[in-house]
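*Asks:* Quick one: this structure, given as structure tokens, is what I'll be asking you about.
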Amino acid sequence: MPPAPPDQKPCHQLQPAPYRALSESILFGSVDEERWWHSTAPILSRLLISSNYDVDVQYKYLSLYRHLVLPALGPYPQRDPETGIIATQWRSGMVLTGLPIEFSNNVARALIRIGVDPVTADSGTAQDPFNTTRPKVYLETAARLLPGVDLTRFYEFETELVITKAEEAVLQANPDLFRSPWKSQILTAMDLQKSGTVLVKAYFYPQPKSAVTGRSTEDLLVNAIRKVDREGRFETQLANLQRYIERRRRGLHVPGVTADKPPATAADKAFDACSFFPHFLSTDLVEPGKSRVKFYASERHVNLQMVEDIWTFGGLRRDPDALRGLELLRHFWADIQMREGYYTMPRGFCELGKSSAGFEAPMMFHFHLDGSQSPFPDPQMYVCVFGMNSRKLVEGLTTFYRRVGWEEMASHYQGNFLANYPDEDFEKAAHLCAYVSFAYKNGGAYVTLYNHSFNPVGDVSFPN
């Protein structure tokens, strides 16, 4: 039986009451923190209200945001007076605009997640060119604040996947070894449960480590997982995933290119030449015996035929749930009018002030290694919708919500989404949602939106 339809209530206030009340009593640590708060906290507050969090839980999460997250966002973005481009010194690999903050909305469960790339004023400078120090400090602070956070998995994966000081020095002395603009190695996220508990996650991107050691991303990721998985909980699922990756590398299951194949970018060269390439992993920061691992891979062929191949592991995963999920995924793809083509890794970021129309990137999948009896890890698809018209995308999502019986979401989501961006021209905006993910869990659709989470304030705002 499919899960109950998710909650969604209208929330269009420019200054939601919890945000307004806290703003009147906060002593900020710096002007940067104050500006980050007013640029982001109203969006978070509206998301919590519209997703029907209890009022006391809303205040708890906004307070957590102020005390833990704001100090980790680093210097506030600056607007270039000549180009009008708004950007931070450190370009975060978490967000295509380079910003270090992203709120995502799991609409299937009406749950909100806060993604953070913790930074300092030194991040991206010669003192800390790959931002290796601040994420650990941030997570250690989170572990002191939040019950149940266990950093064992973080330390284990950090040792295997993050460059050392000596390796950082090699990359600085030899810049041609790693020319990709995507330099983030550790990202973080907090799932805000409606009970008031928080699930903290860490994400590891080993491309700098790959460049300096000469080991492939796949080799680094797979060996790190096997090293921490001492009881072999993930072995069957991981081995089947590796077999699929190897078949793809040998040229099996590959459709014809649907568009003129563009040349590889500098970011592409950090990965396998195969169109389907291992990318990064994430882990829950709970006690190791309960921690899940998700293995992420990207696909440059963005079309439904390739989605179906990955979803079924080349036709090997064909249990009833997999096929029901695939049928629903086909409707989802059609409803959002997903574009298709061959998309390389972007040449660089699309900072605020640049045109986002037509911006393209590969799609991604994560494979959930959970230690269950299932021989294949459950996949979740992420399609890049940055560069597609944001209003049309939300209209397509509304069509899908009605298709699956999410009437409250269909009635209120579009208005709630647009309320987060009061100064945007929705006929032109193409950057308000970066990715949409789809999975099939517990007999129903599982959809998450990764949304733009920043409205500039003060002298950084766009001129009228």
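In case you wondered, yes, glycine gets a Cβ from its N, Cα and C as well.
At each noted site, the model still has the original residue.
The following feature annotations were taken from Swiss-Prot:
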type	residues	note
BINDING	Met94, Glu102, Tyr205	brevianamide F binding site
MUTAGEN	Glu102 to Gln	Abolishes tryprostatin B synthase activity
BINDING	Arg113, Lys201, Tyr203, Lys294, Tyr296, Gln380, Tyr382, Tyr446, Tyr450	dimethylallyl diphosphate binding site
MUTAGEN	Gly115 to Thr	Retains ability to consume brevianamide F but mediates formation of a different product that carries a reverse prenyl moiety at the C-3 of the indole nucleus
MUTAGEN	His279 to Phe	Slightly affects tryprostatin B synthase activity
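Help me understand the surroundings of these features in the structure.
*Replies:* Secondary structure at Tyr205 (brevianamide F binding site), as computed by DSSP, is coil. Every protein chain considered, the tally of other Cβ atoms within 10 Å of the Cβ of Tyr205 (brevianamide F binding site) stands at 24.
In the three-state DSSP scheme, Glu102 (mutagenesis position) is classed as strand. The Cβ neighbour count for Glu102 (mutagenesis position), using a 10 Å radius over every protein chain in view, is 25.
Classification of Gly115 (mutagenesis position) by DSSP places it within a strand.
Mapped onto three states, the DSSP output places His279 (mutagenesis position) in strand. In the structure as shown, the Cβ atom of His279 (mutagenesis position) sits within 10 Å of 23 other Cβ atoms.
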*Asks:* Across the record's dimethylallyl diphosphate-binding residues Arg113, Lys201, Tyr203, Lys294, Tyr296, Gln380, Tyr382, Tyr446, Tyr450, the largest CA-CA distance in angstrom?
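*Replies:* 21 Å is the greatest Cα spacing among the residues binding dimethylallyl diphosphate.
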*Asks:* Just how many other Cβ atoms lie inside 10 Å of the Cβ on Arg113 (dimethylallyl diphosphate binding site)?
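*Replies:* Neighbour count, Cβ to Cβ under the 10 Å cut-off: 19.
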*Asks:* If you measure from the C-alpha of His279 (mutagenesis position), which of the recorded positions Glu102, Arg113, Gly115, Tyr382, Tyr450 fall inside 10 Å?
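*Replies:* Those close enough: none at all.
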*Asks:* Could you state the CA-to-CA distance between Tyr205 (brevianamide F binding site) and Tyr382 (dimethylallyl diphosphate binding site) to the nearest Å?
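*Replies:* The Cα atom of Tyr205 (brevianamide F binding site) is 17 Å away from the Cα atom of Tyr382 (dimethylallyl diphosphate binding site).
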*Asks:* Rounded to an integer, what is the Cα-Cα distance in Å between Arg113 (dimethylallyl diphosphate binding site) and Met94 (brevianamide F binding site)?
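*Replies:* About 13 Å separates the two Cα atoms.
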*Asks:* Quick one: what's DSSP say for Tyr382 (dimethylallyl diphosphate binding site), helix, strand or coil?
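*Replies:* For Tyr382 (dimethylallyl diphosphate binding site) - judged by DSSP and reduced to three states - the answer is strand.
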